[in-house]
Amino acid sequence: MGKTSGAKQATVVVAAMALGWLAIEIAFKPFLDKFRSSIDKSDPTKDPDDFDTAATATTSKEGL
């Protein structure tokens, strides 16, 4: 066997990576769909730190 060119090796590597990515997408499709839909439903303007601080303050006032 002779030496393979760098371009041919790169093509094989890229094709293998694409095939691997496709296999992962197919194998985990239900989980990825659920994850992506939950991201779409999330509110980017909501700050969880503000919510936690308000809930903690309310809880501490009720305890007194």
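Cβ atoms are placed via backbone N, Cα and C, with glycine included.
Here's what Swiss-Prot has on this protein:
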- Ala15 to Pro: Reduced efficiency of chloroplast-targeting (MUTAGEN)
- Leu19 to Pro: Impaired chloroplast-targeting (MUTAGEN)
- Ala23 to Pro: Reduced efficiency of chloroplast-targeting (MUTAGEN)
- Lys29 to Gly: Impaired targeting to the chloroplast outer membrane leading to plasma membrane localization; when associated with G-34 (MUTAGEN)
- Asp33 to Gly: Impaired targeting to the chloroplast outer membrane leading to plasma membrane localization (MUTAGEN)
- Lys34 to Gly: Impaired targeting to the chloroplast outer membrane leading to plasma membrane localization; when associated with G-29 (MUTAGEN)
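On the structure: features taken from Swiss-Prot.
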residue	record	Cβ within 10 Å
Ala15	mutagenesis position	10
Leu19	mutagenesis position	10
Ala23	mutagenesis position	10
Lys29	mutagenesis position	10
Asp33	mutagenesis position	10
Lys34	mutagenesis position	10
Next item on the list: Return one of helix, strand or coil for Ala23 (mutagenesis position), based on DSSP.
Entry: helix
Notebook entry, point to check: Considering only the mutagenesis positions Ala15, Leu19, Ala23, which residue has the minimal Cα-Cα separation from Lys29 (mutagenesis position)?
Noted result: Ala23
Notebook entry, point to check: In whole Å, how far is Ala23 (mutagenesis position) from Ala15 (mutagenesis position) when you measure between their Cα atoms?
Noted result: 12
Notebook entry, point to check: Between Lys34 (mutagenesis position) and Leu19 (mutagenesis position), what is the CA-CA distance rounded to a whole number of Å?
Noted result: 23
Check: Quick one: what's DSSP say for Ala15 (mutagenesis position), helix, strand or coil?
Finding: helix
